[in-house]
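A short worksheet on the structure shown next.
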Amino acid sequence: MRALVSRTPIAAALRSATLGSQCASIQYNSLNILDRLPQPLPSRSFRIRYTGVSTSGRVTQTCRRSFQLSASSRDKRGPQSAEPDPLERLEVKKVQQQHENEKDDSGRDTKSGGKVAKAMTKGDTIAGKLLTTPSRLFKLLIPLTTINRKDIEQIAILIHPQQPLSHLERLIQSEVPPIEDENGQKRPPAVSFIALQLEQDAIRPKRGMYEGTDAEIHRVEGGKDDATVAKRGEDFQEVDETFSYLRRPGPGQGDKEQRFIRWSQSTEIGDFIRDAARAKEFIVTIEGAPAGLEQIHVAVPSFDERTYFLRMRLRKISRRIQGLAEIKHECDALAHRGAQRVALGGFGILAFWWYIVYKLTFETDLGWDTMEPVTYLVSLSTLMGGYLWFLYHNREISYRSALDFTINARQKKLYQMKGIDLQVWESLIDEANAIRREIKNIAAEYDVDWDERKDEQDDRVTEALKKERRLKNGSQKEERPKDDRDDD
């Protein structure tokens, strides 16, 4: 083995290998360059390492001759004529440029395009995802390019359902690098939102109208600037191809096609997602994005994913309601039994009064003449006392009202004894009904049947929520006729 130390470029160093050498170890500017050239060269492969870059190739018969000629000419010229020629300088410059292109601005090796190139060569599908948060906002995870356009980053964007799509467009524009227009001025790229159109009358691009417009312009301009007209036709052809790409046959509909349509930027995000939920995805198109990122497919969450936090909150509230419902059920049962005992006690008092009047009227010397005014006055006094009682408590004069009053009074005492706060109970019931109503609305959007008993977890919780809804619906029905009478 012969070691050569030279400051000449790679080609000159290779020419220094003579025909008789079996292998050569070449060191160039403190960089190890290994080249094994066994003679009589039975192998055709060689590998050169320069600044960490591996270059492989095939050695042909012509290369062998060039090595031989270079070696012989070097022996004839001598050491003083070993000056780098233009071809050698071009070779070194090309390798340096290749090495510089493989590093980004921060000096990190990006391996020829970074993750964008890797994803495109592997054929991976770059897609985003829409998630929900406990605060009932949407979290959009979308892959976007960095400023140097050599890498892809997952960007998380929090959006409110009542915000317009234009707000989401501005958020995406702030994360992507600007593009240059025809005048060389930088501007934010245009962002469009496309969703599947499930109606039968799909909106189709009228390509014939564009072609007719081009022909008319060409005729008016007198046939000049054919390149501009041809370019405009290519643009419309690209638009038509884009819409052809955003087209797929409907499931179970034979040859019928489903098309995607672009939504206005003034549409609320909640309405857009509600419509895109039927197709389970929508597309975000970014102007000037690298290959593979012009159309980002964003997966819309399913019903279970969309209502996950709502159902978890409902289950948590249901467990609290269940613990209170057990104690409340015992207190209510005791209160009802107490009210029944009060009613039976009132009947016993009336029966005892009837027996006294009978005894005093027919079995004593008082007789009917004395007992008649007594019974009349006692009955009238009882009626007047009851009337005053209903006026004082502002209640309707009925047995049901008196029974409810008795039950409620007994319930309050029992609740205080058991440590139940009615305000907490009512707030939990109202919140559970509100969450249930929201989940029902989302289920209607997704066209699914939601079994509320699985999340409410107990029949007593279901009955408590249903009872509260009935009370509210009954009060609303009673208030509506009153409002109508007031309007009249």
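The backbone N, Cα and C atoms fix where each Cβ goes, glycine too.
This is the original sequence, none of the listed changes applied.
Remember, it's a predicted structure, so these values are computed and weren't measured experimentally.
Experimental mutagenesis is annotated in Swiss-Prot for W368 to A, with the remark: Abolished calcium channel activity. According to DSSP, W368 (mutagenesis position) is assigned to a helical segment. Close to W368 (mutagenesis position) in the fold, though at least 6 residues off in sequence, lie T361, each with a CB less than 8 Å from its CB.
Here the residue is the original one, while Swiss-Prot reports the published mutagenesis D369 to E with the comment Increased calcium channel activity. Abolished inhibition by ruthenium red derivative Ru360.
Under its mutagenesis annotations, Swiss-Prot gives D369 to N the following note: Slightly reduced calcium channel activity. Decreased inhibition by ruthenium red derivative Ru360. When Cβ atoms from all protein chains are considered, those within 10 Å of D369 (mutagenesis position) total 8, not counting its own.
What Swiss-Prot notes for the published mutagenesis of E372 to Q or D is this: Abolished calcium channel activity. Residue density at E372 (mutagenesis position): 12 other Cβ atoms are found within 10 A of its Cβ, drawing on all protein chains shown.
Taken from Swiss-Prot, the feature Ca(2+) binding site applies to E372.
For P373 (mutagenesis position), the number of other Cβ atoms no farther than 10 Å from its own Cβ, over all displayed protein chains, is 9. Reduced to three states, the DSSP call for P373 (mutagenesis position) is helix. Quoted from Swiss-Prot, the note on the mutagenesis of P373 to A is: Abolished calcium channel activity.
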